[in-house]
Every structure is written in structure tokens, then in C-alpha cells.
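Worksheet: the structure to be examined is printed underneath.
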Amino acid sequence: MERPQPDSMPQDLSEALKEATKEVHTQAENAEFMRNFQKGQVTRDGFKLVMASLYHIYVALEEEIERNKESPVFAPVYFPEELHRKAALEQDLAFWYGPRWQEVIPYTPAMQRYVKRLHEVGRTEPELLVAHAYTRYLGDLSGGQVLKKIAQKALDLPSSGEGLAFFTFPNIASATKFKQLYRSRMNSLEMTPAVRQRVIEEAKTAFLLNIQLFEELQELLTHDTKDQSPSRAPGLRQRASNKVQDSAPVETPRGKPPLNTRSQAPLLRWVLTLSFLVATVAVGLYAM
């Protein structure tokens, strides 16, 4: 398939991003695991892995956002009070993993690749950072709200919202109006046609990184379920700091070592739980 040329893309950057990622969205939307997820087929242990993954992603993303908050290539879409998720995820991880959560949450190779790419962009190509921010934050603000309700019911979580702070945006009164504001600010970013095309390609990379992460966690759960905790499985390690990881590049991982997990739940339920990573982005971007 030929890649659309910059002058054939929609004029607004937000519409161009939506159009360019339509194909990968369709693949996620039509997948059986996504349809079944919406039926509430979720496990607690799988959900814990998802939340750990999101934590690593947002620590890196928000570190780079802070680095570039005064840069003209990002400043117009800098909304820390409204959007930043690190603090909320810290609350959730304490709920799911206990007070020593930082010592036990997993940090897989795919998570490391995602983190590495975010740091690369923030430090060397900050004009591309908006692609990751838009893909993640607006996805969480939109589709994440749907998935929050599903997870709350399926996992029998407290009505107070404990364990789901990630999905709550207390400083946004109207998600619809805020998304309109964000898109307007993003569309106002000044960039050459060449940079614009690179931003569009980076949005595709953001989807790819999410899908790779999903595939890795899915593989983790396909192996035998012996006496091993997900956070201590072979090939996993805990993240000691926010430093850039010298791990593998963004290409699809191959030859990964077998990873084990303790859950006795049917494989299908695990896979559906981990589809959350793809579903949040896919549902979110196209519910806007």
C-alpha cells in the first residue's frame, strides 16, 4: 500500500493522525479478544500486569513532557494538571501490589522498548512527542472510561474507585470539551510538511509499541502456569530508575525466553485482559 503524501493528508493534524492510524484501529476493533473484553472477561492478575505496564509508559512519557514543556513543539499541548497519570498509577499500584509495589512490579523487554523510544523522542526528536501524548492521553480519556466500567464490574472493585484512579481525570469537567481544546492546540502547532509526516509515522509507531507489548504479555501467559509470580518470571526484572534503557530497538521481538505466570485462569481470559493495552488506545481515538 502506498504511503499517503503529506499534501494529500487532511489539513488538521488531529484528523491526519486519525486517518493514518485507521487501518491498525480496524484490526484491533474487529479482533475477537476486543469484543470479548467488552463482555467482562477480565482477571485480576492480568489487570495487575496491565497497570504495571501503563506505569512504566507514563513515567517515561511524562518525564519527557516535563523536559520539553517550554519548547514550541510541545508547549501548546502541555496540560499536566489535567492529564498526567503518574500519581494516579502510583495509587493504583499500591492497591494492586501493596506498599512495596516498586520492588515487585514487572518490567518486560517490550516495556523497556516502549520506554526507550519515548526517551529517544523526548531527547532527540521532541517535535514527535505530541504523537505519543495524543495517542495515549486522548485514548485514555475516551475509551478508557468504557473499559473502566467493564473492569470495575468484572473484577468486583469498590464503588469508591479504588484501584482505578488511572481512569479518573478530576480536573477535567467535560471530556468532550477538553478533547476539542486539545485537538485545537495540537492543530496549531507549527511544523513543516516533512515534520508533520514524521509525527504521523510516530503515531503509527506508538500503536506498534502498544501491540508489541500486548503480544509479549500474551506470550507470557501462553506458557505453563507453574509456581512463578508474573513479577518474578524468567526474563522479567524490576525497574530501578527512570533512566533510558539500553534494550532492544522497536522492531518486533523475536526469540524471547519462556515466561511463566501463576494464574490458573483459562488462557482466553488472560489474553482478553491484556488486550486492554490495545483496546484503550483503539477505542479512545475513535470515540472522540
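The backbone N, Cα and C atoms fix where each Cβ goes, and this holds for glycine too.
Taken from Swiss-Prot, the feature heme b binding site covers Lys18, His25, Tyr134, Arg183, and the record attributes it to experimental evidence. Arg183 (heme b binding site) falls within a helix when secondary structure is assigned with DSSP.
Here Swiss-Prot describes Asp140 to Ala, His, Asn, Phe or Leu as a published mutagenesis experiment; the accompanying note says: Inactive as a heme oxygenase but active as a peroxidase. In the three-state DSSP reading, Asp140 (mutagenesis position) counts as helix.
According to Swiss-Prot, the mutagenesis experiment Trp270 to Ala carries the annotation: No effect on catalytic activity, oligomerization and localization to the endoplasmic reticulum.
Here the residue is the original one, but Swiss-Prot notes a mutagenesis experiment at this spot, Trp270 to Asn: Significant reduction in catalytic activity, reduced oligomerization, reduced endoplasmic reticulum localization with cytoplasmic mislocalization.
In the three-state DSSP assignment, the secondary structure recorded for Lys18 (heme b binding site) is helix. Secondary structure from DSSP puts Tyr134 (heme b binding site) in a helix.
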